[in-house]
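These notes are about the structure you will find just below.
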Amino acid sequence: MFGFIHESIRQLMIRTYGEAFWSKVLERAGFEAGKENIINHYYSDADTFSLVDAVSVILKVTREQVWEMYGCFLIQYTMETGWDDLIRSMSPNLKGFLDNLDSLHYFIDHVVYKANLRGPSFRCEDNPDGTITLHYYTGRPGLYPIVKGVLREAAKRVFKLDVSMTITGRTQRSVQMATGERIEEHVIFLVKTLNTDQSNEEALGTAVVQHSNNYKIRLTHMDFISTFPYHMVVDQDCKIVQVGRELYNHIPKDLLSVGTPLMRIFEVTRPQIPLDFDSICNFINAVFVLQVKTTPMEFQRNANKRAAQAIEASENLYEDNNGALALSQSQHLKLKGQMMLMSSGGHIMYLCSPYVTSIPELLQYGLRLTAMPIHDPTRDLILLNQQRLSDVEMNLQLEANNEQLENMAKDLEVEKGKTDALLREMLPPSVAQQLKQGLSVEAREYEEATVMFTDVPTFQQIVPLCTPKDIVHLLNELFTKFDRLIGIQKAYKVETVGDSYMSVGGIPDLVDDHCEVICHLALGMVMEARTVCDPITNTPLHIRAGIHSGPVVAGVVGAKMPRYCLFGDTVNTSSRMESHSPIGRIHCSENAKKCAESTGRFEFEPRGRVQIKGKGEMNTYFLLRSFKRSIWEIIDRRRDENCNSIDGYNELREGYVDDVLNKVTQKNSKTCSIS
C-alpha cells in the first residue's frame, strides 16, 4: 500500500494512544522506527496488515474494529492535509458523493500520486424507501470496515448527517483479469439516514432550461467524429457502431469496422469488471480506462521502415535487435473517460481521451498536444502535471537525500566512535576530551609520579633468528597482555618502542598510591610475560622492569599525530633502573621503595649500591612481592589449585615455572601457561 496509508495509521495511533504505544506497535510488527511511514514508498499488503495486526493484539480488539476506527480517522486526516475543499465540493448530497467515490479514488491514485494502485470500486443505487445501496468491490478482502468508517465520518463532517450502515451481503469470487486471476470481494451496504429532516433530494435543484425536443441537433456525422476524435459507440452486444477519427492512428482500420467486438480491441483496466453491456451499466458512474490490445501503429510503421531499409542494404533482418527493443518499449494506447447510456437504452457512448498525464507519456504514444481537442482538459492536465511531477521528483530526491544523510550521520557516529576510541588509546581521556573540544593542552609539571620501563633482555638474540612476522606476533601477544593489566591497575601506558614498554602512575590523574599501582603492575607483567613463549627456545619469556618515583613534566607533542610525552630526570632514572636490572627482576630506586611503602605493603630485597650510568652510585632494591594482593588478584585470573601456589609469588622465582611446565603436557601451542 501507499506510504500515505502508513503515515495516517501512525498519526491515528500517536494522537490516540501516544508515542510509546506506537513504538510497541513497530517492535511487534518488526519495523524500524522512521522506516514505516515514508510517504512516497510502496509497502506490501503484508507490511500494512502486520501494523494493523500489531495494533489489534496490543489493544485486544479485532482487526475489523481497527480498520473501522482507521476509516473514521482517514477522512479527518485527509481533510486536514489539504483535501478539505475538494471533498466538500464533490456533491451537494450524500448520493452524489457516493457516486463520485470511484472517480475521487482514481484521481488520487493515478493523477496526484501517480501510484497505479489496485484501488476499490464503488457503485451506488437509490432505493424507493430513501435508503441507498452501496456496492463495494475490492481485490483486498477484509478491508470493508474502512468503508463504514469513512462513510459515517464523511456524512457527519460534510453533510451533517448521521447514517447507519448495515452489511446485507458479502461474497468473494475468483476473477480472471488481463494480469491474471485474483480474488475479488463484493460487499453490499445498506446506508440509511438517521436524521431524516434532511433529504438527499433537497439539493438537487430544478432545471433552468425546459426540456424540449423541438430542435434537431445541427451537427453532422463528420463534425461529431472530429469534435470527439477518440469517442466510441457500442451496441448491447458491445460491438463497434461508431468511432472517432483519431483512433485510426493507433488501431488497425480493419479492427475498427462496424460490428467488431469491443473486447477484441480493448481490455478494461479500470474498473476491474468484464467488458460487457450489463457490467458497464452497473458502473456507469465510474471512470473507465481501456487499453488497446493490438501492437501500436507507431511501432508497426517504424518496423516496416526498418524492414525496407534492411532489404535495400542487403542486411539480414533477423540480426536486427532494434525491433525487439522498440517493441518492449512501445506503449499500448490507454483511453480514459466516461461511459454514457444513450437515450435509446440500447447503446453506450464512450467519451474519452488518451490517458496521458505528462510529456514523456505523450511522446511514448507517438502523440503531440495538437492531437487533443482544444476543449479537452487533458491538454491543461498534461502541462500542470508536468510541473507537479517535477515537484514530486524533487520531493523524492529530498527524501532520498535525507535518508542518505541519516545513514551518513549514523556512519559518521560509528567512525567518530572509532576515532574517539583510538584517540583515547593514544592520549589520556581527559587530554583527548580537551583536544576534541579544540582546546590547547598546556604542559603540566607533576611533583611526584612513578615511571616504569620494561623490556625483553633476550630480544636482540631473538630478532636475528626469527622472521619479521614472528617478531610482530611475539610483541603483539606480549603487549596485549600488558595493556589488559594497565586497564586492571588503572595506570597509563605512555608508549612502546621496540620491545620496551613505558607506563606511569599518577599522571595525568593525581593519585596518592601511584607507586603502589606501578609495583602491582610490574609484578603482574613479570607473571604474564611468562605465559608467552620464546620462539627460539620455546620456553617462557622473561622480562625485566625498572621503577623510579619523582617529579615529571607531561604534555602533548605534535599536531598531526599528537603524543602524550613525559620529560624529566625521573624518566631517565627509571630507564636506567630497567637497563641495570637482571633478567626476570623488578629493579626499584630508593625513592620508589619509600613511595610504595607509604601506601602499600611490599617485600623488597636490597641490592646495595649500584653504579648507575649518568647517576653514580645509588641504593637500589628488587621488588619481590605484595603483602596486600596475591599475584592472581593482580592479574585477575583464577588459580589452578592443582599446580599453583596460594599467592602466586613462588611462580615468580626463576626456574619454578620450568619445573611446573615439565609436569604439564602442552599441545602445539605458542602460548605458555603456568596453569
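Heads up, the Cβ atoms here are built off N, Cα and C, so glycines get one too.
Residues as originally present; substitutions not included.
Annotation source Swiss-Prot lists heme binding site at His105. The domain 'Guanylate cyclase' annotation in Swiss-Prot covers 450-578. According to Swiss-Prot, the Mg(2+) binding site annotation covers Asp455, Asp499. In Swiss-Prot, the entry for mutagenesis Asp499 to Ala states: Little or no effect, suggesting that it acts as an beta-like subunit. The structure shown retains the original residue. Asn572 to Ala appears in Swiss-Prot as a mutagenesis experiment; the accompanying note says: Loss of function, suggesting that it acts as an beta-like subunit. Under mutagenesis, Swiss-Prot gives Cys672 to Ser with this note: Reduced activity.
Neighbour density for Asn572 (mutagenesis position): within 10 A of its CB lie 15 other CB atoms from the protein chains shown. Across the domain 'Guanylate cyclase' (450-578), the prediction's mean pLDDT works out to 90. In the three-state DSSP reading, Asp455 (Mg(2+) binding site) counts as strand. Note: the domain 'Guanylate cyclase' (450-578) comprises 55 helix, 40 strand, 34 coil (DSSP; helix = H, G, I, strand = E, B). Distance between Cα atoms for Asn572 (mutagenesis position) and Asp455 (Mg(2+) binding site): 15 Å, as a whole number. Summarising the environment of Asp455 (Mg(2+) binding site), the number of other Cβ atoms within 10 Å of its Cβ, over all protein chains shown, is 21. Non-local contacts of Asp499 (mutagenesis position) by the CB criterion (under 8 A, 6+ apart in sequence, same chain) comprise Asp455, Val456, Phe459, Leu475.
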